[in-house]
Every structure is written in C-alpha cells, then in structure tokens.
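Asker: Pulled the feature table from Swiss-Prot, pasting it below:
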BINDING   Ser12, Gly13, Asn14, Asp33, Asp60, Val61, Asn87, Ile188, Glu189, Thr190, Pro191, Met192  NAD(+) binding site
MUTAGEN   Ser142 to Cys  Loss of activity
MUTAGEN   Ser142 to Ala  Retains weak activity. 120-fold decrease in kcat
MUTAGEN   Arg152 to Ala  Almost loss of activity with the natural substrate 2-KPC, but does not affect activity with 2-butanone as substrate
BINDING   Arg152, Trp195, Arg196  2-oxopropyl-coenzyme M binding site
MUTAGEN   Tyr155 to Glu or Phe  Loss of activity
ACT_SITE  Tyr155  active site, proton acceptor
MUTAGEN   Lys159 to Ala  Loss of activity
MUTAGEN   Arg196 to Ala  Almost loss of activity with the natural substrate 2-KPC, but does not affect activity with 2-butanone as substrate
MUTAGEN   Arg203 to Ala  Slight decrease in catalytic efficiency
MUTAGEN   Arg209 to Ala  Does not affect catalytic efficiency
Amino acid sequence: MSRVAIVTGASSGNGLAIATRFLARGDRVAALDLSAETLEETARTHWHAYADKVLRVRADVADEGDVNAAIAATMEQFGAIDVLVNNAGITGNSEAGVLHTTPVEQFDKVMAVNVRGIFLGCRAVLPHMLLQGAGVIVNIASVASLVAFPGRSAYTTSKGAVLQLTKSVAVDYAGSGIRCNAVCPGMIETPMTQWRLDQPELRDQVLARIPQKEIGTAAQVADAVMFLAGEDATYVNGAALVMDGAYTAI
C-alpha cells in the first residue's frame, strides 16, 4: 500500500537514502531541507523518475512556522501523513571541545536543530495521525544517545534527548495506533563524516573502535528506517534500533 512519508534533511546523506527508498517502493514523499537550491539539485539528479510523487519543501526544522507550513503543504498535496522521519541534524563545531569550552551559542544551535526540530515535527504531525488513527514516527538518533562522545557535550546531550523524546511519544500515543522509534547509527559514511573518513589515519582510528571493522552506509540506515516504518515492526514501539557494528557492545 502506498504511503505518505515526510523526511527531513532529505537532500543528502541518510535523508537522501531514506527518501529515495520510500519513493522506490511507490510511496509519496514530502522532502524537507534547509536549502531550496540543494533540494532542487537533488530532485534533478536523484528523483527525476518520481517527479509526481515528491513535494519539495524548504524548511528550517527548528522554526515552528516553517515546520507547520511544511506539514500543511504535505496535507494539501497528499491528504495524509503516514510516516515522519526526523532525520535532520547537526554535529556542531568539532572544535567546541568539552563542556566548559563549549560556547553557549553552539550548544543552543545543536539543541535547536537536533531536539527542538524533532519536537516540532512530532508536534505538528501528531494531530493528523490521531485523526487517522495510525502513524509511524522514526527519529534518527545516534550511538551518542547511549554512550558519550568525548569532546562533544552538546551533540551527546542532544542525542540523549532524542531517545527520551522517542520513548515519551511512544508511551503517550501507543493506544492511538501511533508508533515512535529511533535509529541509533554509529559511524556512517555520508557527506557529514566524509572529512574525517577521507583521512587515512582518522579512518583507521574509527575502524579500530568498531569490532565489525566496517563503516556503515546511508543505505543501511534506510534499511533500518524501512523496517521500523513497515508492517514487520507493528509491535516495535519506543525502541532504539542500534546499528553500529558492535561499537556499543564493548
């Protein structure tokens, strides 16, 4: 059955893989991204075969007005919202360091995108899902939701909050036919991580900490999302699907 999915941060990396996977199975997608130009380029290079099934919406996920307008546009275009994938996120300044050297502005920015953005997305779609009596929300968290990343206090804090928000939504709406789960990826090769993985020494350092000795792919993240959004996961609710090559198992 064809569904309507909203994917934030849809123009590259994990978001692109997720949105494309929905489209490939015949679903309609509202693709949200901060840059209208990047969305247009992505549509031209990756989604030309699905032109009638994609709604491109420029939106800042941390802006309530943008998010509400994007949800309204999706309802107007497609008439339903079956799945929300809160994928948009930022890591923050890699030089921010430990907590006492992290600028307040940097902390606020990371929390605004990574936590407020998911809160606003959930808040905007839930009334529609309640009316439908069904819906699925998948939040892209991180292994940093489970273990602290050294020198990344803002990012680690934000991803911990994402996991707790996921559980809160699951508990509050489980009786209404709505499921909410999180995907917790480890190191995934995307444009966001490419600067590190392109440096052989840093790549080796990353691989040394992963028992499986592999870097994950955006396609694998999309696999996890499709499982949680699908009929094989109807009793999975409030869960964290960890995909990290056993990184957090040691």
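Just so you know, the numbers here start at 1 and follow the chain as drawn.
Just so it is clear, glycine is given a Cβ too, placed from its N, Cα and C backbone atoms.
Mind mapping these onto the model and telling me what they sit next to?
Answerer: Here the Cβ of Asn87 (NAD(+) binding site) has 29 other Cβ atoms within 10 Å, regardless of which shown protein chain they belong to.
All protein chains included, Ser142 (mutagenesis position) registers 28 other Cβ atoms within 10 Å of its own Cβ.
In the three-state DSSP assignment, the secondary structure recorded for Ser142 (mutagenesis position) is coil.
The Cβ neighbour count for Arg152 (mutagenesis position), using a 10 Å radius and every protein chain shown, is 23.
The number of other Cβ atoms within 10 Å of the Cβ belonging to Arg196 (mutagenesis position), over all protein chains shown, comes to 15. Arg196 (mutagenesis position) carries a helical DSSP state (H, G or I).
Spatially close to Tyr155 (mutagenesis position) yet at least six residues away along the chain are Thr91, Gly92, Val110, Asn114, Ser142, Ala144, Phe149, judged by Cβ distances under 8 angstroms.
According to its DSSP assignment, Tyr155 (mutagenesis position) is helical.
The Cβ neighbour count for Lys159 (mutagenesis position), using a 10 Å radius over every protein chain in view, is 27.
Within the same chain, residues at least six positions away from Arg203 (mutagenesis position) with a Cβ under 8 Å of its Cβ are Arg196, Leu197, Ile215.
Under a cutoff of 8 A between CB atoms, and with a sequence separation of 6+ in the same chain, the neighbours of Arg209 (mutagenesis position) are Tyr247.
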Asker: Ranking the binding-site residues Ser12, Asn14 by other Cβ atoms within 10 Å, which is at the bottom?
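Answerer: Minimum Cβ neighbour count within 10 Å, taken over the binding-site residues Ser12, Asn14, occurs at Ser12.
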Asker: Can you grab the distance from Asn87 (NAD(+) binding site) over to Trp195 (2-oxopropyl-coenzyme M binding site)? Cα atoms, rounded to a whole Å.
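Answerer: Cα to Cα, Asn87 (NAD(+) binding site) and Trp195 (2-oxopropyl-coenzyme M binding site) are separated by 20 Å.
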Asker: Taking the Cβ of Asp60 (NAD(+) binding site) as centre, how many other Cβ atoms lie within 10 Å?
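Answerer: Step by step: centre on the Cβ of Asp60 (NAD(+) binding site), count other Cβ atoms within 10 Å, giving 18.
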Asker: Given Asn14 (NAD(+) binding site) and Lys159 (mutagenesis position), what distance in Å do their CA atoms have, once rounded to a whole number?
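Answerer: Approximately 16 Å lies between the Cα of Asn14 (NAD(+) binding site) and that of Lys159 (mutagenesis position).
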Asker: Between the two most separated Cα atoms in Ser12, Gly13, Asn14, Asp33, Asp60, Val61, Asn87, Ile188, Glu189, Thr190, Pro191, Met192, the residues recorded as binding NAD(+), what distance in Å do you get?
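Answerer: About 24 Å separates the two most distant Cα atoms.
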Asker: Could you measure between Arg152 (mutagenesis position) and Lys159 (mutagenesis position) for me? Cα positions, answer in whole angstrom.
Answerer: 11
